[in-house]
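Q: What Swiss-Prot records for this protein is below:
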type: DOMAIN; residues: 806-1025; note: domain 'PARP catalytic'
type: MUTAGEN; residues: E882 to A; note: Decreased auto-mono-ADP-ribosylation
type: MUTAGEN; residues: G888 to W; note: Abolishes catalytic activity; abolishes interaction with PARP14
type: MUTAGEN; residues: P985 to A; note: Strongly decreased catalytic activity
type: MUTAGEN; residues: I987 to E; note: Decreased catalytic activity
type: MUTAGEN; residues: T999 to A; note: Does not affect catalytic activity
Amino acid sequence: MVAMAEAEAGVAVEVRGLPPAVPDELLTLYFENRRRSGGGPVLSWQRLGCGGVLTFREPADAERVLAQADHELHGAQLSLRPAPPRAPARLLLQGLPPGTTPQRLEQHVQALLRASGLPVQPCCALASPRPDRALVQLPKPLSEADVRVLEEQAQNLGLEGTLVSLARVPQARAVRVVGDGASVDLLLLELYLENERRSGGGPLEDLQRLPGPLGTVASFQQWQVAERVLQQEHRLQGSELSLVPHYDILEPEELAENTSGGDHPSTQGPRATKHALLRTGGLVTALQGAGTVTMGSGEEPGQSGASLRTGPMVQGRGIMTTGSGQEPGQSGTSLRTGPMGSLGQAEQVSSMPMGSLEHEGLVSLRPVGLQEQEGPMSLGPVGSAGPVETSKGLLGQEGLVEIAMDSPEQEGLVGPMEITMGSLEKAGPVSPGCVKLAGQEGLVEMVLLMEPGAMRFLQLYHEDLLAGLGDVALLPLEGPDMTGFRLCGAQASCQAAEEFLRSLLGSISCHVLCLEHPGSARFLLGPEGQHLLQGLEAQFQCVFGTERLATATLDTGLEEVDPTEALPVLPGNAHTLWTPDSTGGDQEDVSLEEVRELLATLEGLDLDGEDWLPRELEEEGPQEQPEEEVTPGHEEEEPVAPSTVAPRWLEEEAALQLALHRSLEPQGQVAEQEEAAALRQALTLSLLEQPPLEAEEPPDGGTDGKAQLVVHSAFEQDVEELDRALRAALEVHVQEETVGPWRRTLPAELRARLERCHGVSVALRGDCTILRGFGAHPARAARHLVALLAGPWDQSLAFPLAASGPTLAGQTLKGPWNNLERLAENTGEFQEVVRAFYDTLDAARSSIRVVRVERVSHPLLQQQYELYRERLLQRCERRPVEQVLYHGTTAPAVPDICAHGFNRSFCGRNATVYGKGVYFARRASLSVQDRYSPPNADGHKAVFVARVLTGDYGQGRRGLRAPPLRGPGHVLLRYDSAVDCICQPSIFVIFHDTQALPTHLITCEHVPRASPDDPSGLPGRSPDT
């Protein structure tokens, strides 16, 4: 539960007061429109009754939406507040067949758990006022992944022939008193629930009694209070109170329909009247009081009608009258708020019978341009005719009202409108997509599509002209598939507005600028690049479009982990290289320095001021500028190569002693050192290999490897001057690194691979190599090049980079690149792997049969893995740093994993909930699901057993491309992996390809049931397949 709260904190918003007629697409478009609502991209939307939970992708978008005072949609005033976190142990089931008993519902949930491979646990079906919907409470929380699996399984496993949908719900803000406690006096119940010492409760927001035996609903101002009340036992007046969580979606349909129009028909007490009047006032505010507003309440006998006036109207005098539809003997009440003297005289506020409204027209829309154009707005009784259903076809009509009454910056787009709606019994229901309009026939919608840059240009530099279209509603379309404007209004007006917009588009020119610098796309999409483009837009009155740069960036951004950080570098700020005739690798250099220091000590030489050992790369900070770091104690000194200080005789003597020492070493140890050096060299070369998916596209997008930037500007704008200014601005941010001197010519293939891998330009200047690019990429490329050129090279091979990675490494290792060795069933290794596999299958144990087990051998990947493991052992706080996990995959991906390990280009395609990495499961029951390991034509499934370096892990979330950031002040920047739940992780996500090592491949298949006589789960000998 804590992990879920952390994942949703600041991005989930609770929406209330939403009419059922509002389509989900309209609501998401509204909250994704930054100018209208202050929001941004919406991650998910879940409707719950007359509201729901809206989850934004960025916390800043949610903050802006909550900070905006008013949100009006479809004529209703929406109420927003931060949403409670998800209830991890509570499920909502919808679409239950009639007569479903609680016991049958509990059995169905347990069947879903069993079919999903999750631990079966007892559950409790809670009393529900709606027969086709119910809540189920579990004793143990479920993770996000578990709930998603249950949701999918519910689509396949029905209840008595009916498909029952399953959904998550947030923590409850309201509780319902059921049973004998529902008849307790409301005032006594209110005082009890607000008494924190007696009930654990707090301030109430509302208290209402549902009809009949459905119970009494108490809504708290804070969800934490409601959940605290549910955890306690309650007694009042000697009777035990039974409380269950309550949501609006559980209320019967007739109550939900009446509630959508405003106040609840069964609401009691002063709070109910107050909230109903506030909701009614929201409608008046939305219409800005243009004309007279008359509403029928549709109340039952004995209830009182209420009318509200909320201050001065915009166009002249306004009267709002609430007709109660009362029988004789009923009374009406009036409430007047706001300054009365502002209109010069007091307005009439009265109640009137609904019969006087029956002769009004159905719907009329007309602009109110003069004060004497006044007219009533009438809404028929909600209870008698039901709610007015509105579909997407009425979106133009919604825009006419909403945009005219939106935020101050959009005033003037459309003139104030006056709406008159007559009795619904007289006119009949409104059909979706078709509305007859009195006085304004032919209301139409038009869509004008354009490029995103052209749309932004119109919004930025022609805002006054757009605002002048007073008789047409203009709704921006900013979706991923289409961009442009939706025009709503009279047909003649829309056609004129469309021609006007097309003429504006004709005055805009579009150009494509090719960027010469490698890595420009990645830089311009970053914060510094965006700031640079904004400055140029303001200077040249233009708009830059970065849509063609989106595919130009590599998979790892500037803020993510540097794959070259494990490569050794030599001391000093310059990138110094070894000479080609060097006789050893890193270990060789260290041994020579040790011998030299020992001889210097014996001779009494003072060599304390020199750095003799290679410095390990320190952990990079957020700026990722390791080239600026210096060794403590030597900040003011320039590094000097050891060979220029030590006397010649000392170097010769040290080399002689080292040669004598190595002549005494066993040949096997020398062979091991040579193999280790070859593995390190292969590791360095493997960083140049591109994943298959990335290799298909040019690294910088566009043609000829150049990034393309789209610019929209006025025709009179000098594009060449803009191009020169852009190039000059980019040149300021270009970083340069020098590697060398190097006696050989750098091969063209090596230069090309470095440019593609790091997004830099590589040029030769004498015997030095110059690397130019943006940010930390030149420094990374320099470290990579130093590691490539360091150590002994076979003179005959030179640089065989044109060959593929596996072929090169296979030649270096003098053996096969990968090997799958089938294990015999009678071996201990086979039995151990199968036993551990079956121990984690849970409910799927009886339905899975192991076909064969193969050992995966990969010497290079194992060496890389061990190096990574040693590094984690030194710095990780959590133990163990390594775990044995499972990874289900498809049959076509098996050869790639065996050859390259768990590469993100062909792994991690089934899930991105906790990040864009490679997913592993603690229990095999998750990996054997068809979603993760679909069977091939023979019915065989592939599940890898892997050693995974989980290290210190943090909470995963959607969109991560690197492990989550640690807390401020920590010596390390990021965690090592991500998980689904910090407390009890069941899913691990890694972001380094060398962080996991496949050890065994288990081929299994589904069977109706396993033989109970076979302890290994194999009903006989495995087939030879």
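Going from the start of the chain as shown, residues are counted 1 onward.
From the backbone N, Cα and C atoms, a Cβ is placed for every residue, glycine too.
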Q: Within its own chain, what residues at least 6 apart in sequence put their Cβ under 8 Å from the Cβ of I987 (mutagenesis position), listed in sequence order?
A: S143, A145, Y914, Y919, F920, A921, R922, L926, G956, V979, D980
Q: Give me the CA-CA distance between T999 (mutagenesis position) and E882 (mutagenesis position), in Å, as a whole number.
A: 13
Q: List every residue in the same chain as E882 (mutagenesis position), at least 6 positions away in sequence, whose Cβ is under 8 Å from its Cβ.
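A: Set apart from E882 (mutagenesis position) by at least 6 residues yet with Cβ under 8 Å, we have R869, R947, V948, L949, T950.
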Q: Give the three-state DSSP assignment (helix, strand or coil) for G888 (mutagenesis position).
A: strand
Q: I'd like the Cβ neighbour count for P985 (mutagenesis position), meaning other Cβ atoms within 10 Å of its Cβ, all protein chains included.
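A: That number is 21.
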Q: What Cα-Cα separation, expressed in whole Å, is found between G888 (mutagenesis position) and P985 (mutagenesis position)?
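A: Distance (Cα to Cα, whole Å): 18 Å.
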Q: Which state, by DSSP, holds P985 (mutagenesis position): helix, strand or coil?
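A: Coil, per DSSP.
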Q: Count the Cβ atoms, other than its own, that fall within 10 Å of the Cβ of T999 (mutagenesis position), considering every protein chain shown.
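A: Excluding its own Cβ, the number within 10 Å is 16.
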Q: Could you tell me the mean pLDDT the prediction assigns to the domain 'PARP catalytic' (806-1025)?
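A: Value for the domain 'PARP catalytic' (806-1025), mean pLDDT as a whole number: 82.
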